[in-house]
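This report concerns only the one structure given below.
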Amino acid sequence: MFNNSSKILFITIMIIGTLITVTSNSWLGAWMGLEINLLSFIPLLSDNNNLMSTEASLKYFLTQVLASTVLLFSSILLMLKNNMNNEINESFTSMIIMSALLLKSGAAPFHFWFPNMMEGLTWMNALMLMTWQKIAPLMLISYLNIKYLLLISVILSVIIGAIGGLNQTSLRKLMAFSSINHLGWMLSSLMISESIWLIYFFFYSFLSFVLTFMFNIFKLFHLNQLFSWFVNSKILKFTLFMNFLSLGGLPPFLGFLPKWLVIQQLTLCNQYFMLTLMMMSTLITLFFYLRICYSAFMMNYFENNWIMKMNMNSINYNMYMIMTFFSIFGLFLISLFYFMF
């Protein structure tokens, strides 16, 4: 639909919108940044040649407009309380703001729109939705001190993210439920420290990029494609599933490091109940990742072998292998660097 210059323009405006939200010192300014971000992201989603992407952009627009309306209304209520001394329950208003931000980020119990919308996106748009579009809402959530609502959202997110991915055959929905599960971990890290949240978000974004980069190159959208592709390239198949396990947080891969930090801090804060549920949910996600890996290595389907004529160029291959190296051995390298310096 757009040429590259248009995409660059919309991506730049989207980044500016997020920066306005993060640097704003008022809720009204934060709302304005979120709206700029929304209006620049929707043109990136829509595609005249793909009806599913157009439907996904409409779903995203309606959901985000609902959240933005609630956020604006709540911000006005807070301004009335602060400036006109009206008797407005501030904790109730903050709870409404928190709910609107959880809806914007796609956290449970406001996750209903997220997996269905992911199904209609290209991999690059899906990556932006799973990573960049979560920065502004999560930063605003960190300003609110409503622990009980955040605790409920964390528990529901990790459980729904784990159970929802069990019977999925679509890779995009699988990544969506994985994102909801990781969002629960990120929200729990927000309860402890903003720096731990930033570390977790960075590693999650990197691991998601490695997987979506591979899916985008080979146009992989369903599990049966994983079984039938890479029949002649065991190395690519092996590295792909190692990245899956790293994203799931299996030690000793890189994805275990942010979970390790969160587990350590939650233990120090005596949050044992929440931590137990989070770790159990992670075991469920690792179960379906391992099940996919086992099936893909044990079973080969040869119907679609003609599709393997599409070759991966050397630049993409080298880039993917470098990122995979850090994904698999990153924890060892960071530990070595820590002990040396």
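Note that Cβ sites are derived from N, Cα and C of the backbone, with glycine treated the same way.
These figures come from a predicted structure and were not determined experimentally.
While the structure shown retains the original residue, Swiss-Prot records the natural variant Tyr148 to Phe with this note: In strain: Zimbabwe 53. Around Tyr148 (variant position), there are no C-beta neighbours below 8 angstroms that are at least 6 residues distant in the chain. Tyr148 (variant position) falls within a helical segment according to DSSP.
There are 30 other Cβ atoms within 10 Å of the Cβ belonging to His182 (variant position). According to Swiss-Prot, the natural variant His182 to Tyr carries this note: In strain: Japan.
Secondary structure from DSSP puts Tyr200 (variant position) in a helix. Sequence-distant neighbours of Tyr200 (variant position) (same chain, 6+ residues apart, CB-CB distance under 8 A): His182, Trp185, Met186, Ser189, Pro258, Lys259, Leu261, Val262. Per Swiss-Prot, natural variant Tyr200 to Leu is noted as: In strain: Oregon-R.
Look at Leu277 (variant position): DSSP puts it in a helix. In Swiss-Prot, the entry for natural variant Leu277 to Ile states: In strain: Oregon-R, SP1 and w1118iso. The structure shown retains the original residue.
For Leu277 (variant position), the number of other Cβ atoms no farther than 10 Å from its own Cβ, over all displayed protein chains, is 17.
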